[in-house]
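Here the structure is laid out as structure tokens; the discussion comes afterwards.
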Amino acid sequence: MSEDSDMEKAIKETSILEEYSINWTQKLGAGISGPVRVCVKKSTQERFALKILLDRPKARNEVRLHMMCATHPNIVQIIEVFANSVQFPHESSPRARLLIVMEMMEGGELFHRISQHRHFTEKQASQVTKQIALALQHCHLLNIAHRDLKPENLLFKDNSLDAPVKLCDFGFAKVDQGDLMTPQFTPYYVAPQVLEAQRRHQKEKSGIIPTSPTPYTYNKSCDLWSLGVIIYVMLCGYPPFYSKHHSRTIPKDMRKKIMTGSFEFPEEEWSQISEMAKDVVRKLLKVKPEERLTIEGVLDHPWLNSTEALDNVLPSAQLMMDKAVVAGIQQAHAEQLANMRIQDLKVSLKPLHSVNNPILRKRKLLGTKPKDGIYIHDHENGTEDSNVALEKLRDVIAQCILPQAGKGENEDEKLNEVMQEAWKYNRECKLLRDALQSFSWNGRGFTDKVDRLKLAEVVKQVIEEQTLPHEPQ
């Protein structure tokens, strides 16, 4: 029996509400396809995480690949999957969706955990790395590339000191057949061959170079590049590649650093970190995929198997906590991912009278709502204007927290520009209006010096308020 048919049999078509209570207002985090919520098993009162996807082939593929990988102790487990109709606000009728019940991860995201751990040691970083590598090895043995390895997708099971870390979110995962051509990435964690694939695609579309008979591809080695970046940040608190310029796309200076593998180990943070740790980073951040460590090479590396104490306290926790920008950087990454995902998610919806789905035709004729329909209030599928409004707010956060090219009027002008755009789309938001008054905003610019980190935090609160659902009907 095929894996596809096994998965189809595993998906329940009964209403999830028969077995679970769903808290529509409590969000655990935002995956690439929308917020993850809390649900409670009625028979046991056990809490689980609930992810909701539009029921499309891409979503079923995500579920299939995640199910294939989820038997590993360092990968978030799928408990069960429901296929139900769910109606969100601004939708005229229910839409078929997959409701994925997953194990609850109470310990939070990787970098949040580190920022709360004042004595995070190199040994602990090594142990976390080993768990991530074991999860990747399991995926790669199944010939699956995750393609979105980043700190937000690495969660701790609970708050105990020895809690396992687990990989989640298989929204970009693909079976690696040497044809992983769709550029999917988060800027700080993107491998050089992904950028090369993107560059060739753009040139071919523009007719600058002839379409090559054999497309430039990238594969599982990209996950290993991302692992190298994550290790680097875990050890020192900042990424090896960054740009001095805020941009909605990867700027030239950052692109050049990635393509040439240009990074350093600044003495201030790296002087107490072992040569073994630096060695594994160097070998993972090789520009040429064939020179990069394999996942087996990572697991065999002395740093992951050392008997040395490695009890030196890392600077990463203090840096992340003091700069208070981890959440803002993650939001900027999410925005970048959304922009790169636009082409993948464009959908043409047929009017109901012309749809060829026999179930929908039957429902139309009956003139009734589906028996298994779930009707809620939520902003995640809001109007185009509301999406643009959130996008403009995230631009403000990015401008506030990304490294600045310089000081003075130029940077102030850039902040004023992005704030004007955000203000244009969010004038009715009382929280933003009140906050901007305290920052001396006159509608066109800030008249006083702005504490950018405080502004980023306020705008983050505005976004959270804008995306909070109403009570369910």
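Cβ coordinates come from backbone N, Cα and C, glycine included.
Don't expect the noted substitutions in this model, because it carries the original residues.
Quick caveat, the model's predicted, so the values are computed rather than measured.
In the three-state DSSP reading, Asp148 (active site, proton acceptor) counts as coil. Annotation source Swiss-Prot lists active site, proton acceptor at Asp148.
Among the features that Swiss-Prot reports, ATP binding site is placed at Leu28, Gly29, Ala30, Gly31, Ile32, Ser33, Gly34, Pro35, Val36, Lys51. The Cβ of Val36 (ATP binding site) has 20 other Cβ atoms within 10 Å, all protein chains considered.
Taken from Swiss-Prot, the feature domain 'Protein kinase' applies to 22-304.
Lys51 (mutagenesis position) carries a strand DSSP state (E or B). Under the heading of mutagenesis, Swiss-Prot lists Lys51 to Arg or Met and annotates it as follows: Kinase defective mutant, abolishes activity.
Packing around Lys51 (mutagenesis position) is summarised by its Cβ count: 27 other Cβ atoms lie within 10 angstroms of its Cβ, all protein chains included. One mutagenesis experiment catalogued in Swiss-Prot, Lys51 to Glu, is accompanied by this note: No p38-alpha/MAPK14-, p38-beta/MAPK11-, ERK3/MAPK6-, ERK4/MAPK4-induced activation.
Among the mutagenesis experiments that Swiss-Prot reports, Ser115 to Asp is described with the note: Mimicks phosphorylation state, leading to localization to the cytoplasm. In the three-state DSSP assignment, the secondary structure recorded for Ser115 (mutagenesis position) is helix.
Among the sequence features in Swiss-Prot, the mutagenesis site Ser115 to Ala is noted as follows: Impairs shuttling to the cytoplasm.
According to Swiss-Prot, the mutagenesis experiment Thr182 to Ala carries the following note: Impairs protein kinase activity and shuttling to the cytoplasm.
Taking the domain 'Protein kinase' (22-304) as a whole, pLDDT averages 81 in the prediction. The subset of recorded positions (Val36, Ser115, Asp148) lying with their Cα within 10 Å of the Cα of Lys51 (mutagenesis position) consists of Val36, given in sequence order.
When other Cβ atoms within 10 Å of the Cβ of Asp148 (active site, proton acceptor) are tallied across all protein chains shown, the result is 24.
Asp148 (active site, proton acceptor) is 22 Å away from Ser115 (mutagenesis position) when you measure Cα to Cα.
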